[in-house]
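Here's what Swiss-Prot has on this protein:
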- His467: active site, proton acceptor (ACT_SITE)
- 15-16, 36-37, Trp68, Leu94, Gly98, 102-105, Val233, Trp466, Ala501, 512-513: FAD binding site (BINDING)
- Val101 to His: Abolishes activity (MUTAGEN)
- Met103 to Ala: 16-fold reduction in catalytic efficiency on vanillyl alcohol (MUTAGEN)
- Val367 to Lys: 1.6-fold reduction in catalytic efficiency on vanillyl alcohol. Shows significantly improved activity on the aldehyde 5-formyl-2-furancarboxylate, which results in a better 5-hydroxymethylfurfural to 2,5-furandicarboxylate conversion (MUTAGEN)
- Trp369 to Ala: 7.5-fold reduction in catalytic efficiency on vanillyl alcohol (MUTAGEN)
- Val465 to Ala: 18-fold reduction in catalytic efficiency on vanillyl alcohol (MUTAGEN)
- Trp466 to Ala: 39-fold reduction in catalytic efficiency on vanillyl alcohol. In contrast to wild-type, is active on secondary alcohols, such as (S)-1-phenylethanol, and is strictly enantionselective as this mutant has no activity on (R)-1-phenylethanol. Shows increased activity on the aldehyde 5-formyl-2-furancarboxylate (MUTAGEN)
- His467 to Ala: Abolishes activity (MUTAGEN)
- Asn511 to Ala: 53-fold reduction in catalytic efficiency on vanillyl alcohol (MUTAGEN)
Amino acid sequence: MTDTIFDYVIVGGGTAGSVLANRLSARPENRVLLIEAGIDTPENNIPPEIHDGLRPWLPRLSGDKFFWPNLTIHRAAEHPGITREPQFYEQGRLLGGGSSVNMVVSNRGLPRDYDEWQALGADGWDWQGVLPYFIKTERDADYGDDPLHGNAGPIPIGRVDSRHWSDFTVAATQALEAAGLPNIHDQNARFDDGYFPPAFTLKGEERFSAARGYLDASVRVRPNLSLWTESRVLKLLTTGNAITGVSVLRGRETLQVQAREVILTAGALQSPAILLRTGIGPAADLHALGIPVLADRPGVGRNLWEHSSIGVVAPLTEQARADASTGKAGSRHQLGIRASSGVDPATPSDLFLHIGADPVSGLASAVFWVNKPSSTGWLKLKDADPFSYPDVDFNLLSDPRDLGRLKAGLRLITHYFAAPSLAKYGLALALSRFAAPQPGGPLLNDLLQDEAALERYLRTNVGGVWHASGTARIGRADDSQAVVDKAGRVYGVTGLRVADASIMPTVPTANTNLPTLMLAEKIADAILTQA
């Protein structure tokens, strides 16, 4: 039985889904349905845990309230002597997705990222091809009149001006300048190494998610837009090799929804899982699970990217706490740094660091990640059950260059904190997982004296930064590993697109929120112009 008919059914109300729901429903003749498994987050009822933009760890202290419950993954690659335990992976399950729960840093990446996409077969996705969509999405409070920035988009972006930095932050900048890193001011228009006030998606001190920016009250009242939250897509409906709709569990009812086109925006773990359950993926894997093959696309679930990370923390001394309490609150948390490890001269700017001190938590921190990784992982289905999670292995540090980059990053941090401006605080730096920054780990200086212990610690404790991407990548039709074309259309079937971080050929040198906003804008434009 067919319950409802739409032109576009969007599966996943995260960052990308919010964009597409807005842009496609802007045309009154388009009947659009957005389906989200998690809760709604309307402007007048945003949970306080996710509203505070200056305390971005709060959602992670709320258990699985805003995340897919009990979703576990493997982070580190297999290695002799290293025990791998499944770890909880916080993937947003609420309107706005990752933009509602992750860090609020707004980073585009580097032009070379998108030129690389073009070289890998994503025609039209080079820097000049994506820049207009970065501009379209943003309302930059500091650089809105700059030709590289926008001043009229749905997402506000701002920074804490250096005039309002805390004394501790100023001391950190002095250490960085002594190490040869200049203030580049705008990380999204200057692409060399240096430090800067990070750009945030904030309105005042409030988080500004994609749902808040693209699904405000003026959009929600559109009669041609339907929003179903707390609803679970069970499967895609097919006729031959055509995708004709979705089966949805809504409350206690299972509904069959017909669509002219289905667009997957469920994220880099859930979107490929839906493809695989539909019979789109590596034929051998599908046969092994008894799933009829609709389209043999070996790249589905492969090419899984993530930024490897580690953290360093130290309890604040009395003087450090006092100095961290000055200036505007935002400046106490983070000072952004783009740096080069030197591991591979062909890929400079391969590290991204934050240095800060928070008088509320009583901790100084220096967290960083491999900004241009070389390791990739994969995901596979365990079974065909729509309620089962896929088996996910990020395979971090499988490429030895990434291990070298983490080591180099730790040595850079040691070098920065040894400068007189920071050394005066007498901070005892200890290792900590980025996913749960807390004191109590081994002292950094001790580990740096023992190469074997350092490597063992990194392989055991390496984290990610919730930047999963690449599992249904764009590419040319003759590329067996490509899953979608330049407009997000899935090869081998009709009526189906993917339009989230899954389609990234490589992970950008950036947090993935802004790139995901950009790509959703670009795919929406392609749909509306039928490119």
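Yeah, the Cβs are placed from backbone N, Cα and C, and that goes for glycine too.
Structural mapping of features recorded in Swiss-Prot.
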residue: Thr15; record: FAD binding site; contacts (Cβ under 8 Å, 6+ apart): Gly96, Gly97, Gly98, Ser99, Ser209, Ala210, Asp500, Asn513, Thr516, Leu517, Ala520
residue: Glu36; record: FAD binding site; contacts (Cβ under 8 Å, 6+ apart): Gly12, Gly13, Gly14, Gly17, Leu94, Leu95, Leu227, Trp228, Thr229, Glu230, Ser231
residue: Trp68; record: FAD binding site; contacts (Cβ under 8 Å, 6+ apart): Ala37, Tyr89, Gln91, Arg93, Gln270, Tyr389
residue: Trp466; record: mutagenesis position; contacts (Cβ under 8 Å, 6+ apart): Tyr89, Glu90, Gln91, Gly98, Asn102
residue: His467; record: mutagenesis position; contacts (Cβ under 8 Å, 6+ apart): Trp305, Glu306, His307, Ala501, Val507, Asn511, Thr512
Open item on the list: Please report the three-state DSSP label of His467 (mutagenesis position).
Closed with: coil
Task: Euclidean distance between Cα atoms of Val465 (mutagenesis position) and Met103 (mutagenesis position), Å - done: 9
Open item on the list: Going by Cα-Cα distance, which of the mutagenesis positions (Val367, Trp369, Val465) sits nearest to Val101 (mutagenesis position)?
Closed with: Val465
Task: Pairwise CA distance, Val105 (FAD binding site) versus Val465 (mutagenesis position), rounded so that it is a whole Å - done: 12
Open item on the list: Counting other Cβ atoms within 10 Å of each residue's Cβ, which of the mutagenesis positions Val101, Met103, Val367 comes out lowest?
Closed with: Met103
- [ ] Give the helix, strand or coil assignment DSSP yields for Val367 (mutagenesis position).
- [x] strand
Task: Cα distance (Å, whole number) from Val465 (mutagenesis position) to Trp369 (mutagenesis position) - done: 8
Open item on the list: Distance check, please: Cα of Val367 (mutagenesis position) against Cα of Val465 (mutagenesis position), rounded to an integer number of angstrom.
Closed with: 10
Task: Protein Cβ atoms within 10 Å of Val105 (FAD binding site), excluding its own - done: 20
